[in-house]
Amino acid sequence: MDKHLLVKRTLGCVCAATLMGAALATHHDSLNTVKAEEKTVQVQKGLPSIDSLHYLSENSKKEFKEELSKAGQESQKVKEILAKAQQADKQAQELAKMKIPEKIPMKPLHGSLYGGYFRTWHDKTSDPTEKDKVNSMGELPKEVDLAFIFHDWTKDYSLFWKELATKHVPKLNKQGTRVIRTIPWRFLAGGDNSGIAEDTSKYPNTPEGNKALAKAIVDEYVYKYNLDGLDVDVEHDSIPKVDKKEDTAGVERSIQVFEEIGKLIGPKGVDKSRLFIMDSTYMADKNPLIERGAPYINLLLVQVYGSQGEKGGWEPVSNRPEKTMEERWQGYSKYIRPEQYMIGFSFYEENAQEGNLWYDINSRKDEDKANGINTDITGTRAERYARWQPKTGGVKGGIFSYAIDRDGVAHQPKKYAKQKEFKDATDNIFHSDYSVSKALKTVMLKDKSYDLIDEKDFPDKALREAVMAQVGTRKGDLERFNGTLRLDNPAIQSLEGLNKFKKLAQLDLIGLSRITKLDRSVLPANMKPGKDTLETVLETYKKDNKEEPATIPPVSLKVSGLTGLKELDLSGFDRETLAGLDAATLTSLEKVDISGNKLDLAPGTENRQIFDTMLSTISNHVGSNEQTVKFDKQKPTGHYPDTYGKTSLRLPVANEKVDLQSQLLFGTVTNQGTLINSEADYKAYQNHKIAGRSFVDSNYHYNNFKVSYENYTVKVTDSTLGTTTDKTLATDKEETYKVDFFSPADKTKAVHTAKVIVGDEKTMMVNLAEGATVIGGSADPVNARKVFDGQLGSETDNISLGWDSKQSIIFKLKEDGLIKHWRFFNDSARNPETTNKPIQEASLQIFNIKDYNLDNLLENPNKFDDEKYWITVDTYSAQGERATAFSNTLNNITSKYWRVVFDTKGDRYSSPVVPELQILGYPLPNADTIMKTVTTAKELSQQKDKFSQKMLDELKIKEMALETSLNSKIFDVTAINANAGVLKDCIEKRQLLKK
């Protein structure tokens, strides 16, 4: 149980030899001198050593040795401790030799179940010296189906265990209450405070060791006191640890041991009469044991104490509650059935403080300061839990309470919650009559959802048995079940009652040869999609405590082998598909009505193929006419296409504007794949006939069918990666565009991408600065890296470059390339409402590799954060403008090492905020070498006195060929490399001639 109040006792291991010495093991007439932690202690004759006490457990021996260690030289205290140990050993002997009564056979468990965790240290037999303990576990009433032994503080030699085994268990079993032992998760793993699992020599982490540990756990915690099962508490406070650190290997081992326990007891165990239970605070996706452990458990108990347990936690980003009760169940429903699922609340623990105050039961009334009792459940969270049922799957198994020995005690009032020293009347110990538990059990017993399914629900016995086997035994299961129901017993003669299903996901009717008619009188209520009418009884974050009703999808219907079926009526269900109808096996069909749906029956569709098969069967039996076959008044639903046919658009340069959406994004498709691009297409579709009759409703107009693209957005990117969201494109300049369309539902993933070419096509540039390495500069290095992450980021991202108005970044590009353009964005590009000052001046520079050593730069780049080491290739000045971005052309630069300087011209708090910097061009291996080849060619062409005019003309032609390919609209690396190679060869020949 997730209880902050409980502090688990950790016992240190103290070596017996250093504590007591060998002298304590002997019995001399005179006083013995004993060494305990290097201190001399005198002990009277006749007192035994701790290790000589044969019945005490090793854990209890450790405790007594620790007490002796602390006692030091206080002879009287040592004597008292040893006497206490001797008495403990006698009690342990009594426990070891007690006779366990014969087990009383128990009836099968049926919901609605009520469980309660009884704290052993509050049983009056736990420690007779504590006179304030007035409750006994054996007094739990018959309304408690599951009594959990929540053990802490009670010694393993306490006579409570004898009382439990010889009196409590037989008495509780006789009234129908099962008694379950709870152990922490870590007991299955070894490591810190892991009980018998600490003995790694006896229980090593091996397959055989895990089997042995599982058996020892069941023997110790179930069979030893003749209990009815085992409960493993899976939560963060009980996670396996080694040296106080969470142990991943221990978690994995605990799963294996859990499985081994499940092979001994529980639904898959050798002994199925003993229950195997898991309780947890985790959501399913955070519970490491649930996936592999679920098949082995009878029940799952989930602790949902307090307001957040009921309502979930509010998530401000998504603006909705998370970890709600329904979400918690949905997660676990993948692994267990609803009748296995129980939810829990907590009674008020005495002296509980902030962090352990749940307010699940009623508080003490202000005027009732002397009385700490309040047994009224009206309006409590506990009562709401008793009434709550999952919206899907079926009815829950029941509820449980923690600290049931506090049943009836009022909760401490909220106004005292933070007064740590305050002691309220509710902190007193009271004898309980379990009025609250009884009342909560009564609430569940009155819940009609738990009524058993009977012949009134399903008159056909074979059908009833099939439903109860697959769905559940309770009436409330019928309206909640959202799985698959397969009916394949040929003995089924009637399907009456299936209309009680409201959320069925799939209905399989297979080989039911005695069924002659299928229509809405027997088919599930959700043959037609609808809204969930089940309302929550829980408190929610909504002001009116009402949730928006969820949509219930239509049931998927599979019909095959109904050879006796004569009449099939699926009219008026708003269904879009006939898939699932094995029409060829419906060999006796005489009448079919599929009118009033949303079916596309166009030629070539799956719907049409199925319908034609049924039509043929009916024609062969009774003939096809308007009385035997109805298929009219269809209103097919229009859907957005998955893909769009038009992926490119070529336009001439002209002084015009083009609507991109109307040119590139259009069309509506049925779920059968029939594409309709225009109203003319729709009219032709609407006029299509089957046997002289139209299937599309004549009053179903195109505007009702077509989908709307009105709220779709567009992102238009030009060849320099400049973007706009304007759906209208001007064609007044030669350019190539990438056009992305986005749906209102998802603004991040394009539903369609197309290329638009105005004039001659251009190759799209690449941002060569994306992923660049920041190697120096004055800017904050963490935020400087964000400048090159390829995205503007969100409005809340911190991308300030530092505590000064002027900041620099030195960076290296990832790959060689030919740089033709650059762009940077002001903060207003990502946040129009920003108060950050825009960049007023900027300079873009490349490293002066001609005059300075690159290796020195790389060894200590911050020393090179000076203008003299850099060559400025472009500058920017705002001149009073507040632009969101600046971009400009560059002239075929090939440097990989760059420096950029941004200046807001403000005070030291007006730091530059630059979401993104782009260095634009084309990847080109050996770009620097290629450009040097061009430079060399230009230099040689000036040496007219050394070469003939013919040679100079040839050199010029090859130089121009390379420059043309470098500046071509279509950037062709192959052509560039070929021209560079030719020019290089030409240069080398001229240089040889020169020599």
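Heads up, the Cβ atoms here are built off N, Cα and C, so glycines get one too.
Original residues only: the substitutions mentioned are not part of this model.
Within 10 Å of the C-beta atom of Glu235 (active site, proton donor) sit 17 other C-beta atoms, taking all shown protein chains into account. As annotated by Swiss-Prot, active site, proton donor applies to Glu235, with the evidence given as sequence analysis.
The glycoprotein binding site annotation in Swiss-Prot covers His151, Trp153, Arg186, Asp237, Gln303, Tyr305, Glu349, Glu350, Asn356, Tyr402. Long-range Cβ neighbours of Arg186 (glycoprotein binding site) (same chain, at least 6 residues apart, Cβ-Cβ under 8 Å): Asp192, Asn193, Ser194, Ala197, Ser238, Ile239, Pro240, Lys241, Gly250, Ser254.
Under the three-state DSSP scheme, Glu916 (Ca(2+) binding site) falls in the coil class. Taking Cβ-Cβ distances under 8 Å and a sequence separation of 6 or more, the neighbours of Glu916 (Ca(2+) binding site) in its chain are Val787, Phe788, Asp789, Gly790, Gln791, Leu792, Phe824, Phe825, Ala829. Look at Swiss-Prot and you will find Lys786, Asp789, Gln791, Pro915, Glu916 tagged as Ca(2+) binding site.
The annotation domain 'GH18' is assigned in Swiss-Prot to 112-432.
What Swiss-Prot notes for the published mutagenesis of Arg119 to Ala is this: In loop 1 mutant; abolished endoglucosidase activity; when associated with 130-A--A-133. In the three-state DSSP classification, Arg119 (mutagenesis position) falls within a strand. The number of other CB atoms found within 10 A of the CB of Arg119 (mutagenesis position), across every protein chain shown, is 25.
Record note (Swiss-Prot) on the mutagenesis of Trp153 to Ala: In loop 2 mutant; strongly decreased endoglucosidase activity. Over all protein chains present, the Cβ of Trp153 (mutagenesis position) has 16 other Cβ atoms lying within 10 Å.
Mutagenesis annotation in Swiss-Prot: Asp233 to Phe, His, Lys, Arg, Leu, Pro, Trp or Tyr, described as Abolished endoglucosidase activity; the structure shown retains the original residue. Taking all protein chains in view, 24 other C-beta atoms sit within 10 angstroms of the C-beta of Asp233 (mutagenesis position).
As a published mutagenesis entry, Asp233 to Ala, Gln, Glu, Gly, Asn or Ser appears in Swiss-Prot alongside the note: Abolished endoglucosidase activity, while promoting transglycosylation. Able to efficiently transfer predefined N-glycans from corresponding glycan oxazolines to the Fc-deglycosylated intact IgGs without product hydrolysis. Asp233 (mutagenesis position) falls within a strand segment according to DSSP.
Quoted from Swiss-Prot, the note on the mutagenesis of Asp233 to Cys is: Retains some endoglucosidase activity, has a strong ability to mediate transglycosylation. Able to efficiently transfer predefined N-glycans from corresponding glycan oxazolines to the Fc-deglycosylated intact IgGs without product hydrolysis.
In Swiss-Prot, a published mutagenesis experiment is listed as Glu833 to Ala, annotated Abolished endoglucosidase activity and ability to bind immunoglobulin-G (IgG); when associated with Q-235. There are 6 other CB atoms within 10 A of the CB of Glu833 (mutagenesis position), with all protein chains counted.
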Taking DSSP as the reference, which of helix, strand or coil describes Trp153 (mutagenesis position)?
coil
So for Gln791 (Ca(2+) binding site), how many other CB atoms are inside 10 Å of its CB?
11
For Glu235 (active site, proton donor), identify the closest of the recorded positions Arg119, Asn356, Glu833, Pro915, judging by Cα separation.
Asn356
Which whole-number mean pLDDT does the model give the domain 'GH18' (112-432)?
94
Measuring Cα to Cα, how far is Arg119 (mutagenesis position) from Asn356 (glycoprotein binding site) in Å?
16
Extra residues within 8 Å (Cβ to Cβ centroid of Lys786, Asp789, Gln791, Pro915, Glu916), Ca(2+):
Val787, Phe788, Gly790, Leu792, Gly793, Asp797, Ile799
Pairwise Cα distance for Gln303 (glycoprotein binding site)/Lys786 (Ca(2+) binding site) [Å, integer]:
43
Please give me the CB contact count at 10 A for Lys786 (Ca(2+) binding site), counting all chains in the structure.
20
